[in-house]
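Novice: The structure follows.
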Amino acid sequence: MMAAALGPPEVIAQLENAAKVLMAPPSMVSNEQRQHAEHIFLSFRKSKSPFAVCRHILETSKVDYVLFQAATAIMEAVVREWVLLEKGSIESLRTFLLTYVLQRPNLQKYVREQILLAVAVIVKRGSLDKSIDCKSIFHEVSQLISSGNPTVQTLACSILTALLSEFSSSSKTSNIGLSMEFHGNCKRVFQEEDLRQIFMLTVGVLQEFSRRENLSAQMSSVFQRYLALANQVLSWNFLPPKLGRHYIAMFESSQNVLLKPTESWREALLDSRVMELFFTVHRKIREDSDMAQDSLQCLAQLASLHGPIFPDEGSQVDYLAHFIEGLLNTINGIEIEDSEAVGISSIISNLITVFPRNVLTAIPSELFSSFVNCLTHLTCSFGRSAALEEVLDKDDMVYMEAYDKLLESWLTLVRDDKHFHKGFFTQHAVQVFNSYIQCHLAAPDGTRNLTANGVASREEEEISELQEDDRDQFSDQLASVGMLGRIAAEHCMPLLTSLLEERVTRLHGQLQRHQQQFLASPGSSTIDNKMLDDLYEDIHWLILVTGYLLADDTQGETPLIPPEIMEYSIKHSSEVDINTTLQILGSPGEKASSIPGYSRTDSVIRLLSAVLRVSEVESRAIRADLTHLLSPQMGKDIVWFLKRWAKTYLLVDEKLYDQISLPLSTAFGADTEGSQWIIGYLLQKVISNLSVWSSEQDLANDTVQLLVTLVERRERANLVIQCENWWNLAKQFASRSPPLNFLSSPVQRTLMKALVLGGFAHMDTETKQQYWTEVLQPLQQRFLRVINQENFQQMCQQEEVKQEITATLEALCGIAEATQIDNVAILFNFLMDFLNNCIGLMEVYKNTPETVNLIIEVFVEVAHKQICYLGESKAMHLYEACLTLLQVYSKNNLGRQRIDVTAEEEQYQDLLLIMELLTNLLSKEFIDFSDTDEVFRGHEPGQAAGRSVSAADVVLYGVNLILPLMSQDLLKFPTLCNQYYKLITFICEIFPEKIPQLPEDLFKSLMYSLELGMTSMSSEVCQLCLEALTPLAEQCAKAQETDSPLFLATRHFLKLVFDMLVLQKHNTEMTTAAGEAFYTLVCLHQAEYSELVETLLSSQQDPVIYQRLADAFNKLTASSTPPALDRKQKMAFLKSLEEFMANVGGLLCVK
């Protein structure tokens, strides 16, 4: 258009003026001028056959931005008009562009890159119909390389990089309006031949450079460019031969690409000289940190080589042996640079995880032994450097990252007992374990806080305040070190025991000295805490390692004593004196070594006893009023350890083990004095902590978690309730007396949960009645006393009244959290009385959001924990209560505007909680353990004959309430958005028959929400909406009402899903959900489906594509019978759809 109307000089003048406008500061030009300038460039790029004008621009214009746009116009027009262009003119255009760049070494980088990209696109488009191949380009590039001119060699590298980027993945390709299938096919063709050619050219350059002695700065820069190119080739994500476009997208999104080339690469990569070259290159440039990153990444990729490239196992063994030799030659005897640590650990990690273990063990044994020794040496060395980074509080923790990788590699090796005999890694494990302990202990035993020159580091306090808890931050490291400790239990357990016992003695001595000093001169406060701080930090790390060594983190599984620990205890049981062992366990106040025959104790029990001795010193210091000298961190470590230990060892269940250690079963088995004693001891610890440390929230929380562990298993709870302390704790908490009433809300909630769980231990009826009277009744009485006061309305905002109400609501949440199938009957009836009163509180506190939220949260917890056990009549009571709650909430929120878009998500906590409540009520339809009120036998059985309220009523009423409030602004909050869509999907799945009966406004809002979720939200939300469509379409098919709003809405959704599957890119995971919805919608709207297919086919200009699409659609619905809602037919359709997506999915999805 534009080019035809004006001559080249005028076009250039117009473009240069437009460029000036675009480059001008915002204050100098108006929006209209800017838009007009943009429009000029857009229409220029769309003009027909702009090649001559573009050549003229490139040769005459001096404005970089205009040159850039000319290159872009050429690239887009070549693809657009490909079929109309002569092969010769395409070839001359490509030659012109290359020559142009060659002759102008001073071009701006972004202009040069864009011109080379145009060349790459021409080559790519030509590769498909074989009209242009890369050979001529490679010939030209190899001539440029051999010129010896650094500028020209750099240009050659830029050409190869442009080709590589264009072909490498669909995410990096230019947006040139071609199908994803086309991009995938080009990549496959390219990776077989041309990619290898680029690699060989690159290897040639690297060989040439590695032979040279001295490189000028310019030559080094060229060397670096080619090394980066080699890295790009070796990090290529090789596409398997057949892969649909969705799978291509998923395949290419994987982060850590391992090297898996095709067979055609054997000669290039299995040639030992190639591997040697990369080791040589690294040795040459290792002191240049930027280049070292690339050379190590190349080696890490070569260390991950796998797949069809290896003809047999023998070739794999040879390759691996050769690689390990090269690696050892490179790193033995050198001081590793900081910039090499992560790269070297990646190489080792890849070798250990990618090569099968039988290949690893097949290399010469001496070589394997040297490799493991090297791994041991590096792990210890990186561990020391990582500890140093911690001390210096560095931002870039390279050694920590490298150390983590190596510890993971150890875990892979030591867990494999098929290929390595027992004890194979023991000595190495000892070295790594020792070095870890050494790095975490203060001098003189360890090197913690010593900088490289042996000087103590800056104050520890500054650092520890800023960081998350070590047990979370370093959990992976601790798990690996704990595992290595088990492998070498013979060494590690006695070591930990002696280190802990020795520090307990020193801590006891230090605290005594402080006490004497204080008694001698009460006013003096010249206490040097340095020694105490060092001791606390030592004990902190020793307890963490001990916890990870003795027990595993078990989530949702039955915790078992690790087999290595059990075997170790059994192996030495003949040398153990049980009575002495029990004496050491039962006298934590005495020094272990002062007990006669102390050396004949079980090592596992002795190690636990060492931690109990730490705990005892803490308790004695508290009794001696030295709490101010204690470390809350140590208190946390102790209860964390005791909880972890108790879950696994306390009342050990012999049925779970093939063989059991006699000392462990005697000390901690059922019906033993040892277990009764330790439960009493732990309970005392809990009570003491809650009194002394009530203001330390984390410590109090860890303490109540230990209490829950003691009562969550019935067998342990039976022992707990025999302790008088337990009853005292229950009474104290129920009376809300200090210091328990100072505990934070979450801690009080968990404490209530523990007290309720304890109440279901085995007791006679009278005792149980007495227990509930002391634990639950005071809660009820105090609550009723407060709310039934005549002037409650006036007093409700007083601080002590609000505190009482809050404490009661928190306690109710705790009671609900304690629900189990065998206690739900009692707890439900108890809680229902409260729920009705809570609704009244909603009125009183309607302007106090935090109280309103807490009231709703009580309902959320009750529904979440109990609904699945409730029979019909009980469930109805809960539904009625929830409905009343929603009605009150609705009345109080009428007309309340939520317009503050900048508000934080917390301000919408009430909406979130209501949605959670509705979702929990719906879950009854999925998970129902009730047996028509069977669990309530004897608890007012009550019939539901005159059912008045159903879950559907409550939930739809709730949705009616929520929908008008859920603006698009609110949906920007991810948690709100996900909870909202989860809820509406549930409703469509469970009550599809209720959807057509919704009021018109509500129905429209719901349909709009589904469309919004499918088109504008995350893939997770889109999937939920697709899952909602299937039941809605099925409902329509059942109702057979072709004029209903739902029928019309599903017709609209058919087009949306059709477009999504056929025309748009989307995640593979969604294909199944989309496919199911699509099938149901096609069954419902067969004529409309045929129309959509016809429209799509008639818009195709290319006869080949037309035919392929027509055949694919025919095959998709090939069945002679029309599609019907039949499971067998549906499954056949989904299978055909998968084939359809693989064959033509990429044809219409363009980029």
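Cβ atoms are placed via backbone N, Cα and C, with glycine included.
Swiss-Prot lists these features:
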MUTAGEN   Glu462 to Arg  Abolished binding to hypusinated EIF5A
MUTAGEN   Glu465 to Arg  Abolished binding to hypusinated EIF5A
MUTAGEN   Asp470 to Asn or Arg  Abolished binding to and nuclear export of hypusinated EIF5A
MUTAGEN   Glu537 to Gln or Arg  Abolished binding to and nuclear export of hypusinated EIF5A
MUTAGEN   Ser631 to Ala or Arg  Abolished binding to and nuclear export of hypusinated EIF5A
MUTAGEN   Ser695 to Arg  Abolished binding to hypusinated EIF5A
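Are these features on the surface or tucked inside, and what are their neighbours?
Specialist: There are 18 other CB atoms within 10 A of the CB of Asp470 (mutagenesis position), with all protein chains counted. Annotation note: Asp470 (mutagenesis position) sits in a helical segment as assigned by DSSP.
Of all Cβ atoms in the shown protein chains, 21 besides its own fall within 10 Å of the Cβ of Glu537 (mutagenesis position).
In the three-state DSSP classification, Ser631 (mutagenesis position) falls within coil.
In the three-state DSSP reading, Ser695 (mutagenesis position) counts as coil.
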Novice: Have a look around Ser695 (mutagenesis position) and count the other CB atoms within 10 A of its CB, chains all included.
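Specialist: Result for Ser695 (mutagenesis position): 12 neighbouring Cβ atoms inside 10 Å.
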Novice: From the mutagenesis positions Asp470, Glu537, Ser695, pick the residue whose C-alpha lies nearest to the C-alpha of Ser631 (mutagenesis position).
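Specialist: The answer is Glu537.
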Novice: Could you round the CA separation between Glu537 (mutagenesis position) and Ser695 (mutagenesis position) to a whole angstrom and send it over?
Specialist: 22
Novice: For the C-alpha pair, I'd like the distance in angstrom between Ser695 (mutagenesis position) and Asp470 (mutagenesis position), rounded off.
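Specialist: Checking the Cα atoms of Ser695 (mutagenesis position) and Asp470 (mutagenesis position) gives a distance of 21 Å.
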